[in-house]
Amino acid sequence: MNQPSSLAADLRGAWHAQAQSHPLITLGLAASAAGVVLLLVAGIVNALTGENRVHVGYAVLGGAAGFAATALGALMALGLRAISARTQDAMLGFAAGMMLAASAFSLILPGLDAAGTIVGPGPAAAAVVALGLGLGVLLMLGLDYFTPHEHERTGHQGPEAARVNRVWLFVLTIILHNLPEGMAIGVSFATGDLRIGLPLTSAIAIQDVPEGLAVALALRAVGLPIGRAVLVAVASGLMEPLGALVGVGISSGFALAYPISMGLAAGAMIFVVSHEVIPETHRNGHETTATVGLMAGFALMMFLDTALG
């Protein structure tokens, strides 16, 4: 009966040990988390007053679109007994391509433009966005390091992961994956510019469909009944509207908060793609199929950005 409290105590001890053994990662997580909190505090009042309330509404609707797409993909698992590993890797590669292109076309480039109007074009603008990129990478690196989770190829990751139920490990992995997507949606609507928000939200929603399906099938593979696996996969999509609120909050406080937050969201998404998604698509020897899927997703996002931007 003391197992949960024992696990919590062990996690606290493991976190302390990891912090001592890897001080740079710990410092990076602390710095990035502090930066996010400061941006959020600075922006929360501004985001909820005046015309910015409309921007919050856009962000929530965008996050809801991501949630609905995840739910649609998860529900598709009810009619599928299984899909081949090659098909799954192609779908995840497609999602990775859309995330990479969204990071470039809908976050980094608009971030550079926004920073250029504040500090002037050139190296100064690039430095502002690069600061955000660094914060995003440090945030996700720290969360990845200190959060127990599991990957199909590398197994248990993070402190005390071997003692946590496999279903919860997958859920934590999904949370780590969906949070930056939701943040990106929120940041893209921070100024109310639909030319930035719509392409990015469309891209994330499109790639959320195969992701939702893959999550439901993965949860079924670790032992959950199909109905419960679908429900958990659907619920995982709630991180997107929650992340969208965080995203619009951190980017609405002051002028430089917007380009910094664009870089932060891009850095977080690129980290997830490189650290999580692409390695998973290569685990079964389907690198070529996954790469073709990635390029198709990248091209589609480029088209969406041109057509809707």
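Backbone N, Cα and C define each Cβ position, glycine as well.
None of the substitutions listed is reflected here, since the structure keeps the original residues.
The Cβ of Asp89 (Zn(2+) 5 binding site) lies under 8 Å from the Cβ of Glu280, Thr281, His282, Arg283, Asn284, His286, Thr289, Ala290, Gly293, each on the same chain and at least six residues away in sequence. Feature annotation from Swiss-Prot assigns Zn(2+) 5 binding site to Asp89, His286; the stated evidence is experimental evidence.
Glu181 (Cd(2+) 1 binding site) counts 32 other C-beta atoms within 10 Å of its own C-beta, drawing on all protein chains shown. The feature Cd(2+) 1 binding site is assigned by Swiss-Prot to Met99, His177, Glu181, Gln207, Glu211.
Cβ neighbour count for Ser106 (mutagenesis position) (all protein chains, 10 Å cutoff from its Cβ): 32. Per Swiss-Prot, mutagenesis Ser106 to Ala is noted as: Is more tolerant to high Zn(2+) or Cd(2+) concentrations due to a decreased metal uptake ability.
When secondary structure is read from DSSP and collapsed to three states, Asp144 (mutagenesis position) falls in the helix class. Quoting Swiss-Prot on the mutagenesis of Asp144 to Ala: Is more tolerant to high Zn(2+) or Cd(2+) concentrations due to a decreased metal uptake ability.
The Zn(2+) 2 binding site annotation in Swiss-Prot covers His177, Glu276. Under DSSP, Glu276 (mutagenesis position) is assigned to a helix (H, G or I) in the three-state scheme.
Taken residue by residue with DSSP, Asn178 (mutagenesis position) is part of a helix. Asn178 to Ala appears in Swiss-Prot as a published mutagenesis result, with the remark: Loses metal binding at M2 but does not lead to significant changes in either overall structure or metal coordination at M1; when associated with A-208 and A-240.
Classification of Asp208 (mutagenesis position) by DSSP places it within a helix. When Cβ atoms from all protein chains are considered, those within 10 Å of Asp208 (mutagenesis position) total 27, not counting its own. Swiss-Prot lists Asn178, Glu181, Asp208, Glu211, Glu240 with the feature Cd(2+) 2 binding site.
In Swiss-Prot, a mutagenesis experiment is listed as Asp208 to Ala, annotated with the note Loses metal binding at M2 but does not lead to significant changes in either overall structure or metal coordination at M1; when associated with A-178 and A-240.
Sequence-distant neighbours of Glu240 (mutagenesis position) (same chain, six or more apart, CB under 8 Å from its CB) are Gly63, Ala64, Gly66, Phe67, Thr70, Asn178, Glu181, Gly182, Ile185, Ile204, Asp208, listed in sequence order. As a published mutagenesis entry, Glu240 to Ala appears in Swiss-Prot alongside the note: Loses metal binding at M2 but does not lead to significant changes in either overall structure or metal coordination at M1; when associated with A-178 and A-208.
Quoted from Swiss-Prot for the published mutagenesis Glu276 to Ala: Is more tolerant to high Zn(2+) or Cd(2+) concentrations due to a decreased metal uptake ability.
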Sorry to bug you, but what's the C-alpha spacing from Ser106 (mutagenesis position) to Gln207 (Cd(2+) 1 binding site), rounded to the closest Å?
15
Would you identify the secondary structure of Ser106 (mutagenesis position) according to DSSP, in three states?
helix
Measuring CA to CA, name the entry from the binding-site residues Met99, His177, Glu211 that ends up nearest Glu276 (mutagenesis position).
His177
Near the Cβ of His177 (Cd(2+) 1 binding site), how many other Cβ atoms are there if near means within 10 Å?
22
Residue, out of the recorded positions Asp144, Glu211, Glu276, whose Cβ gathers the largest set of other Cβ atoms within 10 Å:
Glu211
Cβ-based isolation winner (fewest other Cβ atoms within 10 Å) among the recorded positions Met99, Asn178, Gln207, His286:
His286
